[in-house]
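Per Swiss-Prot, the features are as follows:
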MUTAGEN   Tyr84 to Ala  Still activates EccC A-543 ATPase activity
MUTAGEN   Glu88 to Ala  Still activates EccC A-543 ATPase activity
MUTAGEN   Val98 to Ala  Peptide of residues 95-104 no longer disrupts EsxA-EsxB complex, does not activate ATPase activity of mutant EccC A-543
MUTAGEN   Leu102 to Ala  Peptide of residues 95-104 no longer disrupts EsxA-EsxB complex
Amino acid sequence: MAPQSAVDRAAMAQAAQDIEQSANAIRGMQNQLASAKDQLRSHWEGDASMAFEAVFNRFNEDFSRVLKALDGMHESLVQTRITYEAREEAAQQSVNRVQALLNG
């Protein structure tokens, strides 16, 4: 017997929404941190300030990679759901055609 597959489209949609909300919250935090860093740097000069800037920039790059990954997961979930629904609809139409032929 072939393995069966079940897809919970509502759960898939909820997961996509949760990921999008999380990414938006993280973007907000990233913007707040950048603003706080800019404010701090406006009153701070010297080698320590420049070292902090370099570390912050690396941290911000990592932050951006996380956001890119979240955006990718969101897009994949959305596209997978769209593809699944289209295939499910096509399969249902095929079943309906066969049923119509059998019913004469």
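Backbone N, Cα and C define each Cβ position, glycine as well.
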Note to self: In whole Å, how far does the CA atom of Val98 (mutagenesis position) lie from that of Tyr84 (mutagenesis position)?
What the structure shows: 21
Notebook entry, point to check: Val98, Leu102: which of these mutagenesis positions has the sparsest Cβ neighbourhood within 10 Å?
Noted result: Leu102
Note to self: Whole-number answer please: how many Å between the C-alpha atoms of Tyr84 (mutagenesis position) and Leu102 (mutagenesis position)?
What the structure shows: 27
